[in-house]
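Listed in Swiss-Prot as a mutagenesis experiment, Ser2 to Ala is described as follows: Blocks the inhibition of transcription by RPS6KA5/MSK1. Swiss-Prot documents Glu57 to Ala as a published mutagenesis change and attaches the note No effect on interaction with VRK1. Swiss-Prot gives this note for the published mutagenesis Glu62 to Ala: Decreased interaction with VRK1. Record note (Swiss-Prot) on the mutagenesis of Glu65 to Ala: Decreased interaction with VRK1. Here the residue is the original one, while Swiss-Prot reports the published mutagenesis Asp73 to Ala with the comment No effect on interaction with VRK1. According to Swiss-Prot, the experimentally introduced change Asn90 to Ala is described as follows: No effect on interaction with VRK1. In Swiss-Prot, a published mutagenesis experiment is listed as Asp91 to Ala, annotated Decreased interaction with VRK1.
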Amino acid sequence: MSGRGKQGGKARAKAKTRSSRAGLQFPVGRVHRLLRKGNYAERVGAGAPVYLAAVLEYLTAEILELAGNAARDNKKTRIIPRHLQLAIRNDEELNKLLGKVTIAQGGVLPNIQAVLLPKKTESHHKAKGK
C-alpha cells in the first residue's frame, strides 16, 4: 500500500506569510523581491528583507504619528502633505534624515526673525503712567 489514500495524508498547514511571522504589517516577500530585482547584491539573505521591512514600518509609523498630531492640532481629521511637512521639520532627527527631501504641497515652517518683530519699548508705558 502506497499510503496515498484520502485518510492517510496529513492536511497541509495554512500558509503563513513572513510578515505575520515577523509581526509586521509591511510585506516582507515584496521587499525580498525588490532587493533581488534591484541588483543591490548577487545574493540576499533571509533576514535582510525582514529587517528592512521592520525599519521601513517603524519610520512610517513614527512619521504618521507626528503627522496625526499635527493634523489634530489644526483641528483636522485627515492628514495632508502640510501635516507631514510640519511633523518632519519640527522633529530634529527626522529633519536631519529627510533634510534634502522636498514634500509637494508641504509649504514652509512659520518663522519670523526676532529682528523683524516690533520692539517692546518701555517709553510708551512710562509716558502713559505720567
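Each residue, glycine too, has its Cβ placed from N, Cα and C.
Distribution of Swiss-Prot features across the structure.
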| residue | record | contacts (Cβ under 8 Å, 6+ apart) |
| --- | --- | --- |
| Glu57 | mutagenesis position | Leu24, Gln25, Phe26 |
| Glu62 | mutagenesis position | Leu94 |
| Glu65 | mutagenesis position | none |
| Asp73 | mutagenesis position | none |
| Asn90 | mutagenesis position | Leu66, Ala70, Leu109 |
| Asp91 | mutagenesis position | Leu66 |
